[in-house]
Amino acid sequence: GFLTAEEKGLVNGLWGKVNVDEVGGEALGRLLVVYPWTQRFFESFGDLSSADAIMSNAKVKAHGKKVLNSFSDGLKNIDDLKGAFAKLSELHCDKLHVDPENFRLLGNVLVCVLAHHFGHDFNPQVQAAFQKVVAGVANALAHKYH
């Protein structure tokens, strides 16, 4: 696999402490605030007029929760991310035409949110391992483009 045994240990150790539902909503919300052009995929979600509106939007929270639960499932198949995300890749790429760059942006935002939540526990080694994971997931999601 692309992660060492040690890196897998770091990732799983931290992930076990993550409140997936909460962090998912925060990560997707921040994506929409920090990179406003990503909002065009979520026009049906209602009020996205300000940072506060986005962060408290129930549909954003619900989709963020869904996104991070899928990410969580992917971590269980860390050595076959392409297989784990094949269906979601098809949906986002073929049906929704999401630019794969957005998957990378969301991965980077997720890393920021984890750093924010875990402080000292999110040390450089943990960050490096997670950065590999989010890059791997983004590549798996972009797979249908290649």
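Just so it is clear, glycine is given a Cβ too, placed from its N, Cα and C backbone atoms.
At each noted site, the model still has the original residue.
As the structure is a computational prediction, the values presented were derived from the model and not from experiment.
Natural variation at this site is recorded by Swiss-Prot as Gly1 to Ser, annotated: In beta-B.
Swiss-Prot lists 2-146 with the feature domain 'Globin'.
Under the DSSP three-state reduction, Thr4 (variant position) is assigned to coil, being neither helix nor strand. Around the Cβ of Thr4 (variant position), 11 further Cβ atoms fall within 10 Å across all displayed protein chains. Among the sequence features in Swiss-Prot, the natural variant Thr4 to Ser is noted as follows: In beta-B.
Residues or ranges marked as heme b binding site in Swiss-Prot: His63, His92. The Cβ of His63 (heme b binding site) has 18 neighbouring Cβ atoms from other residues within 10 Å, across all protein chains displayed.
Around Asn139 (variant position), a 10 Å sphere centred on its CB holds 19 further CB atoms from the protein chains shown. According to Swiss-Prot, the natural variant Asn139 to Ser carries the annotation: In beta-B.
Per-residue pLDDT, averaged along the domain 'Globin' (2-146), amounts to 87 for this model.
For Thr4 (variant position) paired with Asn139 (variant position), the C-alpha to C-alpha distance reads 18 Å.
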